Amino acid sequence: MIEASVFMTNRSQAVRLPAEVRFSEEIKKLSVRVSGSDRILSPLNQSWDSFFLNDQAVSDDFMNEREIAFQPEREAL
């Protein structure tokens, strides 16, 4: 497991990431999602980019058996 250190700088808390897990230099802002005691950092406005640009796709059977919502018939206007 890779570890990072947390420290105070002025009145803010900062995280020092090891070189092997640093964000690229063009990333200047991050979104922070809180899940219990976890903090999940993602490049701001790019959280879906990595999914769509990733070479790995979903499996061929992804959502094959999803339920189709029933659409009730409406009265004519």
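Heads up, residue numbers simply count up from 1 along the chain you see.
Keep in mind that glycine also has a Cβ here, set from the backbone N, Cα and C atoms.
Summarised by DSSP class, the composition of the domain 'SpoVT-AbrB' (4-46) is 3 helix, 22 strand, 18 coil. Per Swiss-Prot, the feature domain 'SpoVT-AbrB' maps to 4-46; the stated evidence is sequence analysis.
According to Swiss-Prot, the mutagenesis experiment Trp48 to Gly carries this note: Loss of antitoxin activity for VapC2.
In Swiss-Prot, a mutagenesis experiment is listed as Phe51 to Val, annotated with the note Partial loss of antitoxin activity for VapC2.
Here the Cβ of Phe52 (mutagenesis position) has 7 other Cβ atoms within 10 Å, regardless of which shown protein chain they belong to. Under its mutagenesis annotations, Swiss-Prot gives Phe52 to Val the following note: Increased antitoxin activity for VapC2.
In Swiss-Prot, the entry for mutagenesis Asp61 to Ala states: Increased antitoxin activity for VapC2. The structure shown retains the original residue. Residues near Asp61 (mutagenesis position) in space but far in sequence (CB under 8 A, at least 6 apart, same chain): none are found.
In three-state terms derived from DSSP, Phe62 (mutagenesis position) belongs to neither a helical nor a strand segment and is classed as coil. The mutagenesis experiment Phe62 to Val is recorded by Swiss-Prot, whose note states: Protein very unstable, thus loss of antitoxin activity for VapC2.
Among the mutagenesis experiments that Swiss-Prot reports, Arg66 to Gly is described with the note: Wild-type antitoxin activity. Note: Arg66 (mutagenesis position) has no non-local neighbours, i.e. no same-chain residues 6+ apart with C-beta under 8 A of its own C-beta.
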